[in-house]
Amino acid sequence: MRVASSLFLPVLLTEVWLVTSFNLSSHSPEASVHLESQDYENQTWEEYTRTDPREEEEEEEEKEEGKDEEYWLRASQQLSNETSSFGFNLLRKISMRHDGNVIFSPFGLSVAMVNLMLGTKGETKVQIENGLNLQALSQAGPLILPALFKKVKETFSSNRDLGLSQGSFAFIHKDFDIKETYFNLSKKYFDIEYVSINFQNSSQARGLINHCIVKETEGKIPKLFDEINPETKLILVDYVLFKGKWLTPFDPSFTEADTFHLDKYRAIKVPMMYREGNFTSTFDKKFRCHILKLPYQGNATMLVVLMEKTGDYLALEDYLTVDLVETWLQNMKTRKMEVFFPKFKLNQRYEMHELLKQMGIRRLFSTSADLSELSAMARNLQVSRVLQQSVLEVDERGTEAVSGTLSEIIAYSMPPAIKVNRPFHFIIYEEMSRMLLFLGRVVNPTVL
């Protein structure tokens, strides 16, 4: 797989100082010289048994490093939780406008918005922090959020089996100057790629932007824009490519056409994959839904949420929270099962700026936006659009996306089955960080 050029590839250099401590016995010549030079009458026992200062420094450094690791771990967990909460809130906003298939990346959008937040001040910045649910984390320091996202991206980029790459573009009108401080920070933490463009020549601008996106997404997103407003000053685009391979693939020879119930009255035929084996799952008695884990290589997982009854899938979205998902995960068991799962492909594009406004991020998209950390020309600047397009393809080998203790099995018994033959939700996350990569629902597997 070709790695996109804008993917951040970190290089970490750690310098370790080795300080040797000497243990001198009283019989050694060195010890004799040393002991004779001491004033025993004025020396207390504490002074005599005091540890070498260099050893104390080493111990203090190790303690500080341990505290730092513990702090970053807690902060990373909080970042993942808040990004998930942001994703669930955004799903509810999307559902108010759209009742069909859904696919988007909370992680990708959060990265893009935090990068842009580096260029904001005042109420504009506060609204972004609040809208992303990151206001508490941001209190630790002005660069804590960029640093945390950088660490997460380092984890992803170093895991080749994960098959994830993410990047961001800022298309800026040709007469717009970026402050050097912002440029350096955004490069350091996000590796964002800036493209100068003449928006007044809208057809040329559209062609250039679409060409960049085609190149970076390996042709998965061939056309992002149909038209562009010539008055535009800034367009922010982020993309996410995820080529996940199932840890245990489905056998294509078992895939057959089967019925998928769109609702109580309509049904269609879809290619239905099949596998029998050990699966991890649970059943939520309160919400009457099955939750099934489908693991990928590289420590990622698709969590499938299937309501017991066909027409109830939208009602679940009002209750999706980090705590609910964590409860599901804690109550899962692994056992032998039959799983029927449809092949599908999703391709969705969202005008995220309209959705972000509903989540309280309004000033950024208005004439009162404070982008003074981004440019000296900030008085005349506002963000015009924030777009995200995500492509997700699921087949026997796995997923291609662009934006327990084993139970005892009784011999010869028929294994239970989960048949995903009605609308369902899916959550794709990285196990180690618990970062929510993709979130969505499939209402009709035959429609993009």
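From the backbone N, Cα and C atoms, a Cβ is placed for every residue, glycine too.
It should be emphasised that the depicted structure is a prediction, and the values quoted were computed from it without experimental measurement.
Swiss-Prot documents MET96 to Ala as a published mutagenesis change and attaches the note 2-fold decrease in rates of factor Xa inhibition. Other Cβ atoms within 10 Å of the Cβ of MET96 (mutagenesis position) number 9 in total over all chains.
Around ASP99 (mutagenesis position), the same-chain residues six or more apart in sequence whose CB sits under 8 Å from its CB are LEU314, VAL443, listed in sequence order. Among the mutagenesis results in Swiss-Prot, ASP99 to Ala has the note: 5-fold decrease in rates of factor Xa inhibition. The residue drawn here is the original one.
In Swiss-Prot, the entry for mutagenesis ASP263 to Ala states: No change in rates of factor Xa inhibition. The structure shown retains the original residue. ASP263 (mutagenesis position) carries neither a helix nor a strand DSSP state and counts as coil.
Cβ neighbour count for LYS264 (mutagenesis position) (all protein chains, 10 Å cutoff from its Cβ): 10. Among the sequence features in Swiss-Prot, the mutagenesis site LYS264 to Ala is noted as follows: No change in rates of factor Xa inhibition.
The Cβ of TYR265 (mutagenesis position) has 8 other Cβ atoms within 10 Å, all protein chains considered. Where Swiss-Prot documents TYR265 to Ala as a mutagenesis experiment, the accompanying text is: 50-fold decrease in rates of factor Xa inhibition.
Cβ contacts within 10 Å of ASP318 (mutagenesis position), excluding its own Cβ and spanning all protein chains shown: 10. Looking at Swiss-Prot, the entry for mutagenesis of ASP318 to Ala says: 400-fold decrease in rates of factor Xa inhibition.
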Fill in: Length of the line joining the Cα atoms of TYR265 (mutagenesis position) and MET96 (mutagenesis position), in Å
23
Worksheet entry | Nearest-integer angstrom distance between the alpha carbons (Cα) of ASP263 (mutagenesis position) and ASP318 (mutagenesis position) | 19
